Amino acid sequence: MTNNGNEPNLTLSDLYDKDVVYTSRPSYISNPWLKPDEHQSNFLTGRELLIANQLPVIVHEASATDKLHQLFQVIGKEVPNSIYTFNNQQSYENLIKQLAHKENKKIYFQYIHDETILNQQYYALDKTLFVALNNKARIPEWTNGKFLPKRKVVKIEQFENEIKNWEFPLVIKPGDDLPTAGGYGVMICYHDADLQKAITRIKEATAETNSLIIEQKIEEKANYCVQFAYSESLGIQYLGAATQLTDKYGFYNGNENTTNVPEHVIEAGRQIMENGVNQGFFGVAGFDLLVDEDDNVYAIDLNFRQNGSTSMLLLANELNSGYQKFYSYHSKGDNTHFFNTILKYVKEGSLYPLSYYDGDWYGEDKVKSRFGCIWHGDSKETVLENERAFLAELEHY
């Protein structure tokens, strides 16, 4: 069962200097491959509060209301004191500038921001390096040319000619520095109708994208997010791995805990992490590694940044070790019913809260609330039964 007294194995403040402030919010400035709406981006700011420890985090005011305090209280936790809050684009960008220019802070960005918002000299992790490590076209550099499916990087104007030489199923990804997340920006094509949809998206992004990656679609038997952390004092630490839950088109449906990760998969991840560290990386990274029927490992995405399931791995001591599932939910419209249903399951001990974006901060039911959490229980069957009951209750209001 839940052990409320346990502390995380490792916290984010173990990895960063005292002058670092963390923001997980994507920039307000749009990007054709990453288009979460404003509320989703604000919701992301509360995701790491339980693993931050002393690391100051920039959080939207709606992600730190009394609702979150109530949920944390049930599990014996408190909202950290070391948070900086904002409430709109102007206050967010002003806060970042003030922290850097007036308070001599370095900002650790989950997603890079434009130079007009903050000059790269104020980044905790070198911006050029961060961009390079997360550029999908440069994956072969960080894997030493190993763990790669058949792939080709092409100029966007050559794409429609080149794609004629490929067979389905295939994957198309942006080959530039713009970030993607949760499968958005990754286009899996099983047939010509999928390809035509992808071509439409590519045309919309032509102004900001120079190149694309075409990749053989791996028929995987397992899809792991293998995670590591590094600081100079700690060295490289293996945090664990989570199984990625995605639909057939690669869209993210959460993570579940996994045991008995094959050693050669962990070792592949460690080699990639070592390459990043040798370039100057520090912090948390998670690598999407597929295993096919022949036990070959393929690196399909390298996230040299925190991942959605990082909290699940770092909070393992707090959770039932049987089965865990990380996911998030949106209110159906009645935010009070949404919150009360969540509170019920948190009190029952089957639902572990991570973040709560309070839509009522904007006015009653003006915006749909959102909730990030970990389900945990003795078995997968028990957890999924609880989740089904929870979803059914959310529908009845």
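Cβ from N, Cα, C; glycine included.
Every position carries its original residue.
What Swiss-Prot says about this one:
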ACT_SITE  R305  active site, critical for catalysis
BINDING   K136, V171, K173, G183, V186, I188, E215, Q216, I218, N223, T246, L290, I300  ADP binding site
BINDING   D288, D301  Mg(2+) binding site
DOMAIN    131-347  domain 'ATP-grasp'
MUTAGEN   L44 to A  19% relative activity
MUTAGEN   L44 to F  14% relative activity
MUTAGEN   L44 to E or D  Loss of activity
MUTAGEN   L44 to Y  8% relative activity
MUTAGEN   L44 to K  7% relative activity
MUTAGEN   L44 to H  13% relative activity
MUTAGEN   R47 to A or H  Loss of activity
MUTAGEN   R47 to K  9% relative activity
MUTAGEN   Y111 to F  No effect on activity
MUTAGEN   Y252 to F  2% relative activity
MUTAGEN   N255 to A  Loss of activity
MUTAGEN   N307 to A  10% relative activity
Notebook entry, point to check: In DSSP terms, helix, strand or coil for R47 (mutagenesis position)?
Noted result: coil
Check: Given the mutagenesis positions L44, R47, Y111, which one's Cα is the least distant from that of the residue listed as 'active site, critical for catalysis'?
Finding: Y111
Checklist line | Distance check against D288 (Mg(2+) binding site) for the binding-site residues K136, V186, I300, keeping those with Cα within 10 Å | finding: I300
Notebook entry, point to check: If you count Cβ atoms within 10 Å of the Cβ of Y252 (mutagenesis position), leaving out that atom itself, what do you get?
Noted result: 15
Margin query: For N255 (mutagenesis position), which of the listed binding-site residues (K136, E215, T246) have their CA atom within 10 A of its CA?
Written below: T246
Margin query: Among the recorded positions L44, I218, which residue has the fewest other Cβ atoms within 10 Å of its own Cβ?
Written below: I218
Next item on the list: Return the residues near R47 (mutagenesis position), defined as same-chain residues 6+ apart in sequence whose C-beta is under 8 angstroms from its C-beta, sorted by sequence, else 'none'.
Entry: S24, Q306, G308, S311, L354, S355, G372
Notebook entry, point to check: D301 (Mg(2+) binding site) to Y111 (mutagenesis position): how many Å between their Cα atoms?
Noted result: 16
Notebook entry, point to check: What kind of secondary structure is K136 (ADP binding site) part of, going by DSSP in three states?
Noted result: helix
Check: Which one, from the recorded positions T246, N255, N307, has the smallest tally of other C-beta atoms lying within 10 Å of its C-beta?
Finding: T246
